[in-house]
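Record note (Swiss-Prot), mutagenesis R10 to A: Impairs kinase activity. The unchanged residue is displayed. Annotation source Swiss-Prot lists ATP binding site at 17-25, K40, 93-95, 140-143, D156, citing experimental evidence. K40 to M appears in Swiss-Prot as a published mutagenesis result, with the remark: Lack of autophosphorylation. Decreases affinity for FhaB. Positions annotated as Mg(2+) binding site by Swiss-Prot: N143, D156. Among the mutagenesis results in Swiss-Prot, T171 to A has the note: Reduces activity and autophosphorylation. Decreases interaction with GarA. The residue drawn here is the original one. Here the residue is the original one, while Swiss-Prot reports the published mutagenesis T173 to A with the comment Reduces activity and autophosphorylation. Decreases interaction with GarA. Under its mutagenesis entries, Swiss-Prot includes T294 to A with the note: Does not affect activity. Quoted from Swiss-Prot, the note attached to the mutagenesis of T309 to A states: Does not affect activity. If you look up Swiss-Prot, you'll see 491-557 marked as domain 'PASTA 3'. Residues annotated as domain 'PASTA 4' in Swiss-Prot: 558-626.
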Amino acid sequence: MTTPSHLSDRYELGEILGFGGMSEVHLARDLRLHRDVAVKVLRADLARDPSFYLRFRREAQNAAALNHPAIVAVYDTGEAETPAGPLPYIVMEYVDGVTLRDIVHTEGPMTPKRAIEVIADACQALNFSHQNGIIHRDVKPANIMISATNAVKVMDFGIARAIADSGNSVTQTAAVIGTAQYLSPEQARGDSVDARSDVYSLGCVLYEVLTGEPPFTGDSPVSVAYQHVREDPIPPSARHEGLSADLDAVVLKALAKNPENRYQTAAEMRADLVRVHNGEPPEAPKVLTDAERTSLLSSAAGNLSGPRTDPLPRQDLDDTDRDRSIGSVGRWVAVVAVLAVLTVVVTIAINTFGGITRDVQVPDVRGQSSADAIATLQNRGFKIRTLQKPDSTIPPDHVIGTDPAANTSVSAGDEITVNVSTGPEQREIPDVSTLTYAEAVKKLTAAGFGRFKQANSPSTPELVGKVIGTNPPANQTSAITNVVIIIVGSGPATKDIPDVAGQTVDVAQKNLNVYGFTKFSQASVDSPRPAGEVTGTNPPAGTTVPVDSVIELQVSKGNQFVMPDLSGMFWVDAEPRLRALGWTGMLDKGADVDAGGSQHNRVVYQNPPAGTGVNRDGIITLRFGQ
C-alpha cells in the first residue's frame, strides 16, 4: 500500500518533511482553506497493525486536546480510504523552522541566555500539557522546533499517555532505543511515570543545548539507560566553558535520580530558569566546585581533630602497678590480634565461596522493550542472555517473558534468559492468481494466514470473479497476523460516454481520455456542421460502456446546409435564397396544389422539411398553390 497523493479530496500531499518511527510527515496544501499544512500519515506498512493504528489515533487525540502557542497545533484528523484499507492521518500546523537537534548539530551549543529562553518556553508547553492530563514521554531535541519567527514549538505527542493511564511503562507503547539519551531513570527501569519524567527529559535537552552533547552517552541503548539509573551527570560547566554555577544547579536538579528531588512541575523549573536569566540565584541547591568541596573536607577534618590539650603530668608507678599495667596491655593486644585474624578469615571465605547468597524475585518485564527489561534485570544483579522468538501478541523488540519466569525466586547473580519478540511469524504470500475468492482463502489459510478481506478491481472479461492479485503481493513475506487483501476482478470498468459534439477530433479524443476511453475509430457523415467537426458518437453520448470499448467518432463532411422554411414564398424569391446557401442541385417541381387564391404560385410544400440537413447538390421538391 502506498500513500495517496490526495487525502479526503482536501489535502494535496507534497514533499516529505521527515520520518518518524511509525509515520511520515508531508508538506501539504489545504485546498479548501488555501494554506500550507503538515500532514502526518501512518506508515503504509504499519497501517494494518492494530497496535500502531491505535497508538497513532491516540497521538491525534492527545495533540488535538492541547491548544497552546508553544505546542504544534492540530487542525484536523481523518482516514483516507485506500484499496488496502483505511490510512489514518493528522493535519497539523506547518512550522517553517528547524529542530534543536539540527541547531546543536550544525551550530554547536547555544548561548546560556538563548538556551534558557528556549527551554523556558518548552516548560510552558509541557506544564500546559501536564495540566491537561497528558505526559509527553518523548521529550528530546528533535521534538522541539524553533520557527522562522523564533517561536518555540513542542511537537510529536506520538507516545504520550494520559496521566491516569501512566502506570504502564513507556516501552509498552513504543520502542525507546532511539531516545535512550533522554529517558528518565523511572522510564529506564520500566516503572510508572508522571510529569516529573518529562522534567528529567527536558533537563537532558537543556544539558545538550548548553554543552553540545547529552549528559550520558554509550555504545548501546542499554549502557545509556544504565547510566541514567546509576551514574551522576558531570556538571555542564565542566563540559563547556562560560556556564554559571546557578545554571549547573538548575540542570542538575532537573536531572535528579529520585523524582522527589527534582522540580515537581515544569512551571517550577521555568521559574528557576527565569531567576537565572534575571541574574538572581535559583531555588535549586548550589553545586560545589572541586575546590570548594576540598576546602570543606579539609575544614571538617580539622574540626574532628578537636582542640589541643596539655599532656597530663607523668606519674611514677610502683612495681605492682607497672606489672598490672603491662598485663592489661598484653591482654588488649591479644584481643585485637584475634579480631584481625577473624576478619581476614571471613574476608577470604567470602571471596572464595561467594558469601551468603540471597534470593531475589524475578521482576515481571513482559511487554517492556528489550533495552528497558535488560536494564531492570541488571539493576537487580542478574546476568542476562537474550533469545529472539516470533510472537503474534508482543511487538518487535519487546519482551515475551523470561526464564526463569516472572515472580520466581532465584539467587542474586543468576543468569536470566530474556525472550525477545521478533514480531509475528513471517511467511511468504502464495500466488493465488486466477483462483476464486474461496479457493484463494483456502490456499492462504494453508500457508498460515488467517485474516482476509476482499477488494474488487477492474479486470479483463475473462477474469471476472477471479483473483487478480493480493496485498501484500505474492512471493512477499508478511506477518501471519496481517490482513491479506484478496483483489477480485470485477470486469472492465464502465463509464458514461460524454457528449463531444461540436468539437474537433483531437479535442474530442482528449476529453474521452479523461473518462478512461482510449480506443477510437472515425466515420465521415453528411452534416451541415463544418468539415472535420464531430457530430456525435457511436454508441451515443450518455451510454454506459466498458472503458476499453471502441468509440466511433462521427465526423462531418461539411457537405450540407440547413433547409430554410420556404412556405408562402414565390419561386423567384425561394430559388435565390437556396442558391445563396450553396445549393447547386436540381428542383423537383411537383404538381400544383389547390390551396386557395391567396396561395396562388406560392410554396405550400417542401421536401426536405425546414431545419433538416440538405446535401448541397441534392434534389429539392417544392409544390406551389393554384
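Yeah, the Cβs are placed from backbone N, Cα and C, and that goes for glycine too.
Just so it is clear, the model here is predicted, and its values are computed rather than measured.
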Practice prompt. For A142 (ATP binding site), name the DSSP secondary structure in the helix/strand/coil scheme.
Written response: helix
Discussion item. Just to be sure I understand, if DSSP states are collapsed into helix, strand and coil, how many residues of the domain 'PASTA 4' (558-626) fall in each?
Written reply: 13 helix, 24 strand, 32 coil
Discussion item. Looking at the recorded positions listed here (R10, K40, N143, D156), whose Cα lies nearest to that of S23 (ATP binding site)?
Written reply: K40
Discussion item. Using CB atoms and a 10 A radius, I'd like the single residue among the binding-site residues L17, A142 with the highest neighbour count.
Written reply: A142
Practice prompt. Find, among the mutagenesis positions listed as R10, K40, the one whose Cβ has the highest number of other Cβ atoms within 10 Å in the structure shown.
Written response: K40
Discussion item. DSSP secondary structure for K40 (mutagenesis position), reduced to helix/strand/coil, please.
Written reply: strand
Worksheet item: Which one is closest to L17 (ATP binding site) in space, judged by CA to CA distance, out of the recorded positions R10, K40, N143, D156?
Response: K40
Discussion item. Which recorded positions are spatial neighbours of V95 (ATP binding site) here, meaning Cα within 10 Å, out of R10, K40, N143, D156?
Written reply: none
Worksheet entry | Within the domain 'PASTA 3' (491-557), residues counted as helix, strand or coil by DSSP | 10 helix, 27 strand, 30 coil
Worksheet, complete the sentence: Spacing of the two Cα atoms, D156 (Mg(2+) binding site) and A142 (ATP binding site), in whole angstrom, works out to 9
Worksheet item: Across the domain 'PASTA 3' (491-557), what does the pLDDT come to on average, as a whole number?
Response: 93
Item to complete: Inside 10 Å of the Cβ of N143 (Mg(2+) binding site), count up the other Cβ atoms and send me the figure.
Response: 24
Fill in: C-alpha spacing of K40 (mutagenesis position) relative to R10 (mutagenesis position), in angstrom
15
Discussion item. Return the count of C-beta atoms lying within 10 angstroms of the C-beta of D156 (Mg(2+) binding site), excluding that atom itself.
Written reply: 24
Practice prompt. State the Cα to Cα distance, in Å, between K40 (mutagenesis position) and A142 (ATP binding site), rounded to an integer.
Written response: 16
Discussion item. Using a 10 Å radius around its CB, how many other CB atoms surround V95 (ATP binding site)?
Written reply: 19
